[in-house]
Amino acid sequence: MKFYIDDLPILFPYPRIYPEQYQYMCDLKHSLDAGGIALLEMPSGTGKTISLLSLIVSYQQHYPEHRKLIYCSRTMSEIDKALAELKRLMAYRTSQLGYEEPFLGLGLTSRKNLCLHPSVRREKNGNVVDARCRSLTAGFVREQRLAGMDVPTCEFHDNLEDLEPHSLISNGVWTLDDITEYGEKTTRCPYFTVRRMLPFCNVIIYSYHYLLDPKIAERVSRELSKDCIVVFDEAHNIDNVCIESLSIDLTESSLRKASKSILSLEQKVNEVKQSDSKKLQDEYQKLVRGLQDANAANDEDQFMANPVLPEDVLKEAVPGNIRRAEHFIAFLKRFVEYLKTRMKVLHVIAETPTSFLQHVKDITFIDKKPLRFCAERLTSLVRALQISLVEDFHSLQQVVAFATLVATYERGFILILEPFETENATVPNPILRFSCLDASIAIKPVFERFRSVIITSGTLSPLDMYPKMLQFNTVMQESYGMSLARNCFLPMVVTRGSDQVAISSKFEARNDPSVVRNYGNILVEFSKITPDGLVAFFPSYLYLESIVSSWQSMGILDEVWKYKLILVETPDPHETTLALETYRAACSNGRGAVLLSVARGKVSEGVDFDHHYGRAVIMFGIPYQYTESRVLKARLEFLRDTYQIREADFLTFDAMRHAAQCLGRVLRGKDDHGIMVLADKRYGRSDKRTKLPKWIQQYITEGATNLSTDMSLALAKKFLRTMAQPFTASDQEGISWWSLDDLLIHQKKALKSAAIEQSKHEDEMDIDVVET
């Protein structure tokens, strides 16, 4: 389908378009014209990704000054899906235009997913893979090999060295599988192929961390130009990603490992002093001249990037007391020993970075300035010593990153020292949490650097919370409804059981036997009437375990077994993957299954249950965060004092965005259908419901907001009977989707109404002039 938005020709790779897709593309185009930040909430399953890509690729080709799209998503599966959509779009553009445009689209993920080296790819831990990769690909390793030394290298990486960076791969859209196959065929490293081709790409699709986490962004995204268009897709959790990228946890175990790493560094320094003291002398001279000079090496060799934001890195020489290698090692020893003594606590301590630094100075005489240079100084030392096996240095990296962060940032951070790592632990296992409280710190450089930033998801409501939390002004802020020829999803609020007892996951009520029994009855009854797959979500793993145990003793699970298999999500990703595969198999072969999951878990965030895989979703309770968490309490206090966001408002906003995310799992298109059950009396209150996305709110009828279990079952049965009636594509024509003719008619009407509005406005202006 080809149509115009203003003067921009759009090629859309489907013969039909949803009305909300067209509106979304219009708003996208206007926000790109204006520059700045747009916040757009698009309903689940309405083709958000292809709308974005069609509009922005057309915009790129029409306005060549906007040459690059940086598309950030959260999970591997979403990156793969976006690349597949882009590939389809470019194939369609080629067929319509009659020639192939010079276009390169690439996706980037971690070494763990792209590595081809036989021994490295076997490793399960991402940090170990990164370290092993560096030990084979660092510049000095290659130099040693060329000098005739017998050192292991990676042939996949070595084969890239003789090629020009811009000619590693040909134009086209390369999915992650494509680039891996190409690497196997040509014996070239897929990871470094993509890394080196990023400056030459038209579209880059990768994870948020490549742009928001300074430790990664400084290596990967530093060379991207300011005229890039940045899209954060599935961005409902973007504030949490920002906070995690600047937060660090240290435990006693990590400090012990850091001490071992310091000892091995010391040993290496002594060896180098004996064999080649000029190395250390050269490094010292470079540090005297200035740190940037010392680190002027290939980014691919870098041991670690600076954990602070680029504008917060000090552009000056390293302080004299940590320039010499032996002095720096003594400095690290002293700091780690100090942290170990701080760990010996029996009660919780919370303090600001300023008071922590003052305490460090009082006890150890360590100043703030050298701490601030720790990360860069360690990187320089590891490079000078030419240490290739760095996998044991991960804990030391964390310690120096902590030192650099705590000495750099005074506002928006807190240190919390807890004697127990988990709430229900009995054996002391102290943990030092350095937590970022202000999400705007990490994203601010992105807003300042790039001309256009689009933040979009299916669950951003209430929209006004994000500009407050992330400190930005929008040029466009919109939540779209959903146009349906028939209501293909049924959202309803169940506030009480069949015995009229109110149901809630509130802490005081959650273990009440009548509430547990009523929740169990809801699961049993919906298992009976729902065909194929049913997904249930709970506020936490703790509550899930507790209620499943109670249901087992009440015989409720035995009752559910009669109708469907029962599978449970666990914190272990491998177990959860296995449970999902079994769930899908049971749905496909007609046995049917119930998947018991957790809001904020893997299932709620990245797994789609389209068609028969999810005919109903039940949200048991409201997924509030654990409010006794000290980090959360500190963040709530910060939001209240700094941005005037009340605690209750933030907690409700956070809970409702996760509830909406869970509900959206079962609706993956307008030809799909599903039941959405909100099982908690608190959902009956309008202050909760109004925080749901517009596309869910518009289909919650007044009669479905205060139901008992029996009433909800009657509504669900009626809905499923309706969905079973024949419903063809022609029934949706002109309502839930438009052909090209429908679209042109709509555009004419819009132009006509705009002209009428304009003439009215001019008439009013004339009247004002006459009166004056």
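Quick reminder: no glycine exception, Cβ is built from N, Cα and C everywhere.
Unsubstituted: the structure retains its original residues.
What you are looking at is a predicted structure, and each value in this text was computed from that prediction instead of being measured.
M42 (ATP binding site) falls within neither a helix nor a strand when secondary structure is assigned with DSSP, and so counts as coil. Positions annotated as ATP binding site by Swiss-Prot: M42, P43, S44, G45, T46, G47, K48, T49.
What Swiss-Prot records for C115, C133, C154, C189 is [4Fe-4S] cluster binding site, and it gives similarity to another entry as the kind of evidence. Secondary structure at C189 ([4Fe-4S] cluster binding site), as computed by DSSP, is coil.
Per Swiss-Prot, domain 'Helicase ATP-binding' is recorded for 7-283.
As a published mutagenesis entry, K48 to R appears in Swiss-Prot alongside the note: Very UV sensitive. The secondary structure of K48 (mutagenesis position), as reduced to three states from DSSP, is helical.
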*Output, ordered by sequence, the same-chain residues six or more apart from P43 (ATP binding site) with a CB under 8 Å from its CB, or 'none'.*
E20, G458, Y480, G481, M482, P693, W695
*Using C-alpha atoms only, work out the spacing between T46 (ATP binding site) and C133 ([4Fe-4S] cluster binding site) and round it to an integer in Å.*
41
*Using DSSP reduced to three states, classify C115 ([4Fe-4S] cluster binding site) as helix, strand or coil.*
coil
*Enumerate same-chain residues with a sequence separation of six or more from T49 (ATP binding site) and a Cβ-Cβ distance below 8 A; give 'none' if the list is empty.*
K81, A82, E85, D233
*According to DSSP, which of helix, strand or coil covers C133 ([4Fe-4S] cluster binding site)?*
helix
*What Cα-Cα separation, expressed in whole Å, is found between C133 ([4Fe-4S] cluster binding site) and S44 (ATP binding site)?*
39
*Cα-proximity to C189 ([4Fe-4S] cluster binding site), 10 Å cut-off, over recorded positions M42, S44, G45, K48*: none
*asked:* Taking 8 Å from the centroid of the Cβ atoms of M42, P43, S44, G45, T46, G47, K48, T49 as the cut-off, which other residues in that chain fall inside it around the ATP site?
replied: E20, Q21, S51, G458
*When the number of other CB atoms within 10 A of each residue's CB is tallied over all shown chains, which of the binding-site residues C154, C189 has the maximum?*
C189
*Cα-proximity to K48 (mutagenesis position), 10 Å cut-off, over binding-site residues M42, C115, C154*: M42
